[in-house]
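Asks: Annotation source Swiss-Prot lists active site, nucleophile at E184. Residues annotated as active site, proton donor in Swiss-Prot: D353. Residues annotated as substrate binding site in Swiss-Prot: R265, G282, W404, D460, Q469. Annotation of the published mutagenesis F23 to A in Swiss-Prot: Nearly no effect on enzymatic activity; the original residue is retained in the structure shown. According to Swiss-Prot, the mutagenesis experiment E184 to A carries the annotation: Complete loss of enzymatic activity. Binds amylose but not glycogen. Annotation of the mutagenesis experiment Y236 to A in Swiss-Prot: Almost complete loss of branching activity but 10-fold increase in hydrolytic activity. In Swiss-Prot, the entry for mutagenesis L271 to A states: Nearly no effect on enzymatic activity. The structure shown retains the original residue. Listed in Swiss-Prot is the mutagenesis experiment W274 to A, annotated as follows: 0.4% of wild-type enzymatic activity. Among the mutagenesis entries in Swiss-Prot is D353 to A, noted as: Complete loss of enzymatic activity. Listed in Swiss-Prot is the mutagenesis experiment W360 to A, annotated as follows: 0.6% of wild-type enzymatic activity. Quoted from Swiss-Prot, the note attached to the mutagenesis of W404 to A states: 0.4% of wild-type enzymatic activity. F463 to A appears in Swiss-Prot as a published mutagenesis result, with the remark: 0.5% of wild-type enzymatic activity.
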Amino acid sequence: MARFALVLHAHLPYVRAHGMWPFGEETLYEAMAETYLPLIRVLERLRAEGVEAPFTLGITPILAEQLADARIKEGFWAYAKDRLERAQGDYQRYRGTALEASARHQVAFWELTLDHFQRLSGDLVAAFRKAEEGGQVELITSNATHGYSPLLGYDEALWAQIKTGVSTYRRHFAKDPTGFWLPEMAYRPKGPWKPPVEGPPEGVRPGVDELLMRAGIRYTFVDAHLVQGGEPLSPYGEAALGPVESQEATYHVHELESGLRVLARNPETTLQVWSADYGYPGEGLYREFHRKDPLSGLHHWRVTHRKADLAEKAPYDPEAAFAKTEEHARHFVGLLERLAGRHPEGVILSPYDAELFGHWWYEGVAWLEAVLRLLAQNPKVRPVTAREAVQGPAVRTALPEGSWGRGGDHRVWLNEKTLDYWEKVYRAEGAMREAARRGVLPEGVLRQAMRELLLLEASDWPFLMETGQAEAYARERYEEHARAFFHLLKGASPEELRALEERDNPFPEADPRLYLFREA
């Protein structure tokens, strides 16, 4: 029987103590309210009803650190209370109008959010850990701060990202991970490497897979074009493609020379959900993400149609929208059945950014729940975790370099806009290697410098600069972490060190000795 491996990738960059709105902590609070808590509620309902449809959830280390942070928990509680008050105000304003149903829905949603968060004692990480212990999900890890693996300038820098990600996972989930989400599905094989800007030396470098295997990781995921050739898919919101026929290679389990096993993203199921023109989120009944109430900032309108201007958006009808998710779930499972019929021994890998569901596509979590319920009783397709999917026979494969970004290469993260970013990253990585080797700086200073370097390396900063979504914020953030890093190496005062330790506090186990990788 064909196996279906759903993989959700949950990630947000480090925003704790770095602004509130529109690009700071509120972006995390939105994802907590609209994606992570609703997903936990789905898992709680399925567990209570004995519905078995396992899937894989990647929680990046930097996201797990923030979800577990006391400041973030307190901030989220205040945020959700504020949103409830706004919703109540909207309900009073819109009673007797076409927006009343949406306003009533908003009040109920925020009441449920506060009640659920309180019931969990604010511990979302523990809720996901409980779901894994119950066999509902498989939790996997990633690079510590979502560093872009192929472009990090030194093997030691990539090793520190991987190993810190593994140890952070171990602390939160009390076990060692075997699965790994490659940030941006970006991979580089073993071979000659030349830095895109001045800094690191040229030379032959180990493949990303070799370092993953050394860290105890046994499988990961790549985009379809890395195993089948051809054009890469566009990211969500850009694709205007119709159905694409997968080549046979995407249904195989692949094994690299290092022993790492790899699954490839399935194009058909990807486009059905991600495509802006072809996918489910463009349904006219679903809630419009971009139009917000001018007073409350809440959403009360629907997509209406894909080409509608914001002023043309019609009032949102929650009942009709959530009913539509059932229809779309049946359609998706029908697609899986057709693919399974053509590839009865294959693996259908469907990886998505978790935040697409609930945040960008408000009804998306309800759609996921409907899909899981249908799959639990489906005789043609078996839902499995990625760990189960990679078992058994595999095809020996050599992968090219690439990513799931636009063009299938590194252009989103490496371009004219981001050259200064990479120059600062490489300079800091080289300085960190040297400082770790010399061993002169106090342990606390070196440890905090490592945190600042990890935060500097986050792939979010070049991504946001390239897309223009938050270019000024991204530039401010990477420059801030670079300044902090070099100030620490030059000699920060005890007061300055304490201030940085309070502001940038992830990874208590940060180990500067990881930058001695070659001697290890």
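Here, residue 1 is simply the first one shown, and the rest follow in order.
For all residues, glycine too, the Cβ spot is worked out from N, Cα and C.
At each noted site, the model still has the original residue.
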Asks: Which of the three DSSP states, helix, strand or coil, fits R265 (substrate binding site)?
Replies: strand
Asks: Taking just the CA atoms, what is the gap between D353 (mutagenesis position) and E184 (mutagenesis position) in Å?
Replies: 10
Asks: So what sits near E184 (mutagenesis position) in its own chain, CB-to-CB under 8 Å and at least six residues off in sequence?
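Replies: Residues satisfying the criterion: Y148, S403, W404, G405, V412, W413, S459, F463.
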Asks: About how far apart, in whole Å, are the alpha carbons (Cα) of Q469 (substrate binding site) and F23 (mutagenesis position)?
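Replies: Rounded to a whole number, the Cα-Cα distance is 9 Å.
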Asks: Restricting the comparison to the mutagenesis positions F23, L271, W274, W360, which residue's C-alpha is spatially nearest the C-alpha of D460 (substrate binding site)?
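Replies: Nearest in space to D460 (substrate binding site), counting only the mutagenesis positions, is F23.
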Asks: Which of the three DSSP states, helix, strand or coil, fits L271 (mutagenesis position)?
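Replies: L271 (mutagenesis position) sits in a helix per DSSP.
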Asks: For the C-alpha pair, I'd like the distance in angstrom between G282 (substrate binding site) and W274 (mutagenesis position), rounded off.
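Replies: On Cα coordinates alone, these residues lie 10 Å apart.
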Asks: In whole Å, how far does the CA atom of L271 (mutagenesis position) lie from that of R265 (substrate binding site)?
Replies: 11
Asks: Minimum Cβ neighbour count within 10 Å among the recorded positions D353, D460: which residue?
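Replies: Counting other Cβ atoms within 10 Å of each of the recorded positions D353, D460, the minimum falls on D353.
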Asks: Looking at the recorded positions F23, R265, W274, which has the shortest Cα distance to W360 (mutagenesis position)?
Replies: W274
